[in-house]
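Undergrad: Below is the structure I would like to discuss, written out as structure tokens.
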Amino acid sequence: MESLPARLFPGLSIKIQRSNGLIHSANISTVNVEKSCVSVEWIEGGNTKGKEIDFDDVAAINPELLQLLPLHPKDNLPLQENVTVPKQKRRSVNSKIPAPKEGLRSRSTRMSTVPEVRIATQENEMEVELPVATNSRKQFSVATGLPRPSCPAMTELPLSMVSEEAEEQVHPTRSTSSANPARRKSCIVKEMEKMKNKREEKRAQNSEIRIKRAQEYDSSFPNWEFARMIKEFRVTIECHPLTLTDPTEEHRICVCVRKRPLNKQELAKKEIDVISVPSKCLLFVHEPKLKVDLTKYLENQAFCFDFAFDETASNEVVYRFTARPLVQTIFEGGKATCFAYGQTGSGKTHTMGGDLSGKSQNTSKGIYAMASRDVFLLKSQPRYRNLNLEVYVTFFEIYNGKVFDLLNKKAKLRVLEDSKQQVQVVGLQEYLVNCADDVIKMLNMGSACRTSGQTFANSNSSRSHACFQILLRAKGRLHGKFSLVDLAGNERGADTSSADRQTRMEGAEINKSLLALKECIRALGQNKAHTPFRESKLTQVLRDSFIGENSRTCMIAMISPGISSCEYTLNTLRYADRVKELSPHSGLSGEQPIQMETEEMEASSNGTSLAVNFKEEEELSSQMSSFNEAMSQIRELEERAMEELREIIQQGPGWLELSEMTDQPDYDLETFVNKAESALTQQTKHFSALREVIKALRVAMQLEEQASKQMNSKKRHQ
């Protein structure tokens, strides 16, 4: 076999076998001794085609080349006398091979040689050795009828002397080559074995690295592997946090994010911090994930905002870059609004109202008090002193679509539009204040009355939107207004401790108002002609803050750093990102990637999961639509029922008057009967209307209950 390359040269005509089994002649174009293969070419359909063939396949299909080489001593043994060799009739080997397909004939491009040759090679390695090779050589010797010459004599013979007998020996010789287990492996098989060995070595190295890392970290610590990945990632980034010395920037819409430190409950559970704030406008969320094979990895998602505050930032730092620039706006006759948004327990009330100690609050260290102090400082300056401005404050909350005055014993208020299409909060009390201390007293009074509830993240969560307004009036006329809003937590209804109707209605109203608020802020930032402020009570009350050229808004997104709150943190950041949609590229250098993973992701499995999630979201969206429709119908019918009830109550003094009439000794009976009939007619109408509204309200409540059960069952199946 070693001398076979010496007998192969360019231009030599040999037989080859195609991938479809067809055998035909082809000319050798090149001989590659290093790869142990030859390149052949042939003409087919007017096109020149070619492929590469291993030396082993050349020898198998062209046995006459092997006969010219020195034979093994076993091949020279004499034939046994009792063995009869049947005479084989000459026949064409091609007769049993199917004709090539039309698609193969019409291909004009050069054929790829790898799949054709390697399939046979892999099959040959799996076969066992059969005693066919010896028989085939014996048949060849008998057929020639000549004794085997020595090698020197055979080297001078031309190939044409043995070409006639070669055609009959194609199939036996092919079997001989197939049955040889010591056959040389192809190049691709060798490469595959090398790749396999490299994979095994890499797995062994990774296993050793994991063992070493496990020794460095406390394995009993929950999520220690994710903690190690986050620590390794943070080493690669440079941190430049925001400080009081950094310059402020003016934005019509300013979107900021604030990260709070881990609280006592999270530290007790040994939770890890999954938020990194490397610069004044950039934030990373290290989302823990698992592959299909349960391999842990991180998906580091980047978000860019106007300002990003880490856990070391104080309320003073946050106020300086968020609400303080807005105070100047109201003295210039504008409307300013500052929102605190986020999950319950993320620090919204702490940021807006001040430090919390149990149920008591130090309101002097919140944005409410800081803004009021700056208002009085600016009011005392000479440029604004001549305006003779008076400072008024209001404090109210919006709970379940209803407005309550926190400074007037939580009286219920009505939101109506006047003839000038201006939204008026009927019954809201405005209180004149002369200094910042008066404001702090009002804040303490209103904060004590605010509605709270229990949620997944906070046992004493604010379940209402609290709006504290500072109004500047000049001779009774509104000059400017600053609205500071502490929004309710953005948990879903399924995340609350109780799943009763009140909780569901509460969560649905919160989500509805938050979506409406986002669209109003986006319309303000994009200078749209239409602002959808009628979608919720919150945006109705703050309507004048979203219209006009001199309107400015700031949103502070509050996030929790714990790994258990990662999903809610991402929801908060996506909501805030949709408000302004800043690109994270602006806060990153060219060398820093947007998303980094510690392990390779499985593209196929991710694609499948995305498709499944999309289908599940479609099913949930239809059920959510039915639920929201039922909730809207309940609120509408509830308002109608309250109106009918008020009408009935207003008729109460009329019945009392009739009763007092009968106490007089000389009352007119005719007058009594007429008034009683009139009152009964009016009351009957109101009672009938109230009865119909109550029936419709009962049906709407049943539909809401059914839609809620369908959503919960769907979530449990997921």
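Using N, Cα and C of the backbone, Cβ positions are placed for all residues, glycine too.
Heads up, here are the entries from Swiss-Prot:
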- Arg258, Gly342, Gln343, Thr344, Gly345, Ser346, Gly347, Lys348, Thr349: ATP binding site (BINDING)
- 252-582: domain 'Kinesin motor' (DOMAIN)
- Ser92 to Ala: Increased frequency of metaphase figures; when associated with A-106; A-108; A-112 and A-186 (MUTAGEN)
- Ser92 to Glu: Altered interaction with MTUS2/TIP150 and association with microtubules. Altered localization, reduced microtubule depolymerizing activity and increased frequency of prometaphase figures; when associated with E-106; E-108; E-112 and E-186 (MUTAGEN)
- Ser106 to Ala: Increased frequency of metaphase figures; when associated with A-92; A-108; A-112 and A-186 (MUTAGEN)
- Ser108 to Ala: Increased frequency of metaphase figures; when associated with A-92; A-106; A-112 and A-186 (MUTAGEN)
- Ser112 to Glu: Altered localization, reduced microtubule depolymerizing activity and increased frequency of prometaphase figures; when associated with E-92; E-106; E-108 and E-186 (MUTAGEN)
- Gly489 to Ala: No effect on microtubule depolymerization but unable to release tubulin dimers to recycle catalytically (MUTAGEN)
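Walk me through where these features lie, including what they touch and how far apart they are.
TA: Neighbours of Gly489 (mutagenesis position), defined as other CB atoms within 10 A of its CB across all chains, total 26.
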Undergrad: Long-range same-chain neighbours of Gly347 (ATP binding site), Cβ under 8 Å, sequence gap at least 6?
TA: Arg258, Arg260, Met558
Undergrad: How big is the Cα-to-Cα gap, in Å, between Gly345 (ATP binding site) and Gly489 (mutagenesis position)?
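TA: Distance (Cα to Cα, whole Å): 8 Å.
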Undergrad: Take the mean position of the Cβ atoms of Arg258, Gly342, Gln343, Thr344, Gly345, Ser346, Gly347, Lys348, Thr349, the recorded ATP site. Which other residues of that chain put their Cβ within 8 Å of it?
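TA: Checked against the 8 Å cutoff, the neighbours are Arg260, Ala340, His350, Thr351, Gly489, Met558, Ile559, Ser560.
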Undergrad: Using the residues the record lists for ATP (Arg258, Gly342, Gln343, Thr344, Gly345, Ser346, Gly347, Lys348, Thr349), what whole-number Å value is the largest Cα to Cα distance?
TA: 14
Undergrad: Return the average pLDDT for the domain 'Kinesin motor' (252-582) as a whole number.
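TA: Taking every residue in the domain 'Kinesin motor' (252-582) and averaging pLDDT yields 84.
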Undergrad: Please report the Cα separation of Gly489 (mutagenesis position) and Gln343 (ATP binding site) in Å, rounded to an integer.
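TA: Here the two Cα atoms lie 5 Å apart.
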